[in-house]
Amino acid sequence: MDTGGHGCSLSSLYVGDLHPDVTESMLYEMFSPIGNILSIRVCRDVATRRSLGYAYINFQQPADAERALDTMNFEVIKGQPIRIMWSHRDPGLRKSGMGNIFIKNLENSIDNKALYDTFSTFGSILSSKVVYNEHGSRGFGFVHFETHEAAQKAINTMNGMLLNDRKVFVGHFKSRQKREAELGARALGFTNIYVKNLHANVDEQRLQDLFSQFGNMQSVKVMRDSNGQSRGFGFVNFEKHEEAQKAVDHMNGKEVSGQLLYVGRAQKRAERQSELKRRFEQMKQERQNRYQGVNLYVKNLDDSINDERLKEVFSTYGVITSAKVMTESSHSKGFGFVCFSSPEEATKAVTEMNGRIVGTKPLYVALAQRKEERKAILTNQYRRRPSHPVLSSFQQPTSYLLPAVPQSTAQAVYYSSGSITPMQPDPRWTAQPHGPPSTCPPAASVVQPLSTTQHPCIHLRGASQVSSQVPHTQRVVNIGTQTTGPGGEGSSIPGQLLVPHRGTSAVHSAHGVQESAVYVPGHQPLTVSMLAAAPLHEQKQMIGERLYSLIHDACAPLTGKITGMLLELDNLELLLLLESPESLHAKIEEAVAVLQVHREMESTDRN
């Protein structure tokens, strides 16, 4: 097959319709018997790191790639047939639509393979696909031929033919923009109108009498249920667009039998859904723009604070348009929102109120973010964390480190008294300027050995002082690596996948892919997938047990209070703290400072 002239790589394949849990390792095991593989990459979402459902495989020899295309297409992986085609580096062919045809009214049993087999007689096929949703086939699909002539031949032969006793439509593919333009043109010349809010006694004859004054009608229909009762709406189809438009202008909002009619252009369900979705997105965007920079998120609220008290606390900084404490069964959930009239007022409130104690707790105040934005930020923080511990010159390694090659999947995270380049989460507590200095020295970029005469809140036990060791014997396979991130999914990056020999103690996910793990003495290794699999109420407990052990060694007198304060953070931020002793050290300092300020304020109030 001559693929080079069409922008295809002679040895690169596109593999689509992948199950979300399919990894590079699985694809390597499946395709490696065909021939030598240079690289495999599963494409993933930038924010969530979840599979997008397709991958690219580069073979060393073009003949191996062609053999894989011929023999492995529609093979089943994890209960789902895959779809293979040549990888097109130039998107022009796909976007032009040349040779691409659209087939609709397909019978439900026709799948990708059946569609491919049916149309392969007309020419070489680049790809074929039946569109599915959660309920099964949607009844239409696409076949992309290598040439326009083959596509035209398929249309001339198959359009109007029976496939599995169902007459199908076959035509040239049209882009969404072109279809919407044609739909808009048809909408301007509509003749069919929709009449809603009809009284139960209005039948076809009554409806015809109401609209006959506007012109000649082709059909009139009142929709009824299975019992023959009116469903309260119907359709009137005129011969001319002008007549239909006149009927809409005069009858919309008119009272008939005590009810106000709605009269408008009749729309198909897909068109109505598309318009409603567009309106919803427009309203959502307008709402986000309206509250951008003026809506504040307030966390760690005392249980005694209600809407009025929250508004009173923040009212000194400007005009508040709304203040709401989120509740569940009339009990405060510990957080709320305050919306100001201008961004300047909101910024001032964040600056002055973040870290201030209201009631018995220090507040966390920040600009409100949508859940998707917050998750994306935390995901990027997690991805930018150091790939391996950096040991300082004064410390000898207390565990085996993996070889110096890209090894994201096999990397376990260890604590030590040496330095780990910190990944600082956003601070949640800020001591007031008039408060006393912290008894804990500020965290530096390199953690130095600490003497036993210093404050008991500044010595973090090294979590690498555990017996679990990761062997350094690895077999290197030259395919893409998996970097495990939040949610247990990995990001595909060029490099080498490290496959450990049998008998290693590295932590594995449910799919056999190694994951980053947090080791704390006295506890099992903790991975992101283990955390995600646990119920919500157990996730905080799993993290809290490990935090308590580390905080107890650093600041025993205040262990319980500091642990409780840190558990107010999101789980992903807590994982960042567990992986970086410097970040945890900084958080402990902040918590101690806040508690000291609170203690002094209580002492002042008593005096």
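Positions of Cβ are set from backbone N, Cα and C atoms, glycine also.
For reference, Swiss-Prot has these:
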type: DOMAIN; residues: 11-89; note: domain 'RRM 1'
type: MUTAGEN; residues: Gly97 to Asp; note: Knockin female mice exhibit early embryonic arrest and infertility. MOS expression and activation of the MAPK signaling pathway are abnormally up-regulated in knockin zygotes
type: MUTAGEN; residues: Ser137 to Phe; note: Knockin female mice exhibit early embryonic arrest and infertility. MOS expression and activation of the MAPK signaling pathway are abnormally up-regulated in knockin zygotes
type: DOMAIN; residues: 191-268; note: domain 'RRM 3'
type: DOMAIN; residues: 294-370; note: domain 'RRM 4'
type: MUTAGEN; residues: Arg374 to Gln; note: Knockin female mice exhibit early embryonic arrest and infertility
type: DOMAIN; residues: 523-600; note: domain 'PABC'
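Distance between Cα atoms for Ser137 (mutagenesis position) and Arg374 (mutagenesis position): 35 Å, as a whole number.
For the domain 'RRM 1' (11-89), DSSP puts the residue distribution at 19 helix, 33 strand, 27 coil. Cα-Cα distance from Gly97 (mutagenesis position) to Arg374 (mutagenesis position): 38 Å (rounded to the nearest whole number).
Within the same chain, the domain 'RRM 4' (294-370) packs against the domain 'PABC' (523-600): three or more Cβ pairs sit under 8 Å, each pair at least 6 residues apart. Across the domain 'PABC' (523-600), the DSSP tally of helix, strand and coil residues reads 65 helix, 2 strand, 11 coil. Taken residue by residue with DSSP, Arg374 (mutagenesis position) is part of a helix. When DSSP labels each residue, the domain 'RRM 3' (191-268) comes out as 22 helix, 30 strand, 26 coil, counted as helix, strand and coil in that order. Across the domain 'RRM 1' (11-89), mean pLDDT in this model comes to 89. Secondary structure at Ser137 (mutagenesis position), as computed by DSSP, is strand.
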